[in-house]
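Following: one structure in structure tokens, then a few remarks.
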Amino acid sequence: MKFLDQEKRRQLLNERHSCKMFDSHYEFSSTELEEIAEIARLSPSSYNTQPWHFVMVTDKDLKKQIAAHSYFNEEMIKSASALMVVCSLRPSELLPHGHYMQNLYPESYKVRVIPSFAQMLGVRFNHSMQRLESYILEQCYIAVGQICMGVSLMGLDSCIIGGFDPLKVGEVLEERINKPKIACLIALGKRVAEASQKSRKSKVDAITWL
């Protein structure tokens, strides 16, 4: 297995940015779309619960309909080559003895994980569905981070979008997906302009070494 050297890693980390406008003429190849989908599928999650479903939108008309409910992100979404809709599972779907959890793991893994997960729901969340919902969203955002970094490694660009009306976007998608619960959107494509200089806290302000 080959790894990038330190200089290349740092370069990629600095070049990754939230792209605000994409090349509207750029079209993903089927290979690129499959690779992005696989990056998403392989994302890590607590207890390997994978409490998500990813919807890849490449249809221009459908993108336009979703963009209409994304406030100030409309033009950016319309310019993107694809839009990934990150849907979260509902808390009821993650209950230990429910259909989803009982069919998620191989049997040898399930007998170890399910009791531990059930205990965690009691000890950490006090069986609160609201806390479980927050936990599910946390897992989705872990996947979002992996997707955006993975896309950058492909030489492509992304922008995480939280500014949208989830109910309206859900209505657009409902004809194709059964009652989606949307965590966030990710616009994907190729930048049209170079990124501005990255602005971050200094190491002193961002990191404490103990």
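These residue numbers are counts, starting from 1, taken along the chain as shown.
Just so it is clear, glycine is given a Cβ too, placed from its N, Cα and C backbone atoms.
The Cβ of Leu153 (NADP(+) binding site) lies under 8 Å from the Cβ of Leu12, each on the same chain and at least six residues away in sequence. In the three-state DSSP assignment, the secondary structure recorded for Leu153 (NADP(+) binding site) is helix. Taken from Swiss-Prot, the feature NADP(+) binding site covers Gly150, Val151, Ser152, Leu153, Met154, Gly155, and the record attributes it to similarity to another entry.
Listed in sequence order, the residues of the same chain lying 6 or more apart from Cys19 (mutagenesis position) and placing their CB within less than 8 Å of its CB are Met76, Asp157, Ser158, Cys159, Ala187, Gly189, Arg191, Ala195. Among the mutagenesis results in Swiss-Prot, Cys19 to Tyr has the note: Loss of function and acquisition of resistance to metronidazole. The residue drawn here is the original one.
Under mutagenesis, Swiss-Prot gives Thr49 to Lys with this note: Loss of function and acquisition of resistance to metronidazole. Of all Cβ atoms in the shown protein chains, 19 besides its own fall within 10 Å of the Cβ of Thr49 (mutagenesis position).
Within 10 Å of the Cβ of Thr31 (variant position) there are 8 other Cβ atoms, across all protein chains. Natural variation at this site is recorded by Swiss-Prot as Thr31 to Glu, annotated: In strain: HP500, 69A and ATCC 43504 / NCTC 11637 / JCM 7653 / RPH 13487; resistant to metronidazole.
The Cβ of Ile36 (variant position) has Phe28, Met56, Ala82, Met84, Ile147, Gly150, Val151, Met154, Leu156, Leu188 as same-chain neighbours under 8 Å, each 6 or more residues away in sequence. Swiss-Prot documents Ile36 to Val as a naturally occurring variant and attaches the note In strain: ATCC 43504 / NCTC 11637 / JCM 7653 / RPH 13487; resistant to metronidazole.
Around Met56 (variant position), a 10 Å sphere centred on its CB holds 17 further CB atoms from the protein chains shown. Reduced to three states, the DSSP call for Met56 (variant position) is strand. One natural variant catalogued in Swiss-Prot, Met56 to Ile, is accompanied by this note: In strain: ATCC 43504 / NCTC 11637 / JCM 7653 / RPH 13487; resistant to metronidazole.
Annotation of the natural variant Ala68 to Val in Swiss-Prot: In strain: HP500. Within 10 Å of the C-beta of Ala68 (variant position) there are 16 other C-beta atoms, taking all protein chains into account.
On its own chain, Arg90 (variant position) has Glu133, Lys181 as residues at least 6 apart in sequence with a Cβ closer than 8 Å to its own Cβ. Among the sequence features in Swiss-Prot, the natural variant Arg90 to Lys is noted as follows: In strain: ATCC 49503 / 60190.
According to Swiss-Prot, the natural variant His97 to Thr carries the annotation: In strain: 69A. Residue environment of His97 (variant position) contains 8 other Cβ atoms, counted within 10 Å of its Cβ in all protein chains.
Swiss-Prot lists Gly98 to Ser among its natural variants, and the accompanying note reads: In strain: ATCC 49503 / 60190. Mapped onto three states, the DSSP output places Gly98 (variant position) in coil.
Cβ-based neighbour count (10 Å, all protein chains) for Ala183 (variant position) stands at 23. The annotation that Swiss-Prot gives for the naturally occurring variant Ala183 to Val reads: In strain: ATCC 49503 / 60190.
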Entry from the binding-site residues list Val151, Met154 having the most other CB atoms no farther than 10 A: Val151
Rounded to the nearest Å - Cα separation of Gly155 (NADP(+) binding site) and His97 (variant position): 42
For the recorded positions Gly98, Gly150, the one whose C-beta sees the most other C-beta atoms within 10 angstroms: Gly150
Cβ packing number for Ser152 (NADP(+) binding site), 10 Å threshold: 16
Assigned conformation of Ala183 (variant position) - DSSP reduced to three states: strand
Euclidean distance between Cα atoms of Gly98 (variant position) and Thr49 (mutagenesis position), Å: 13
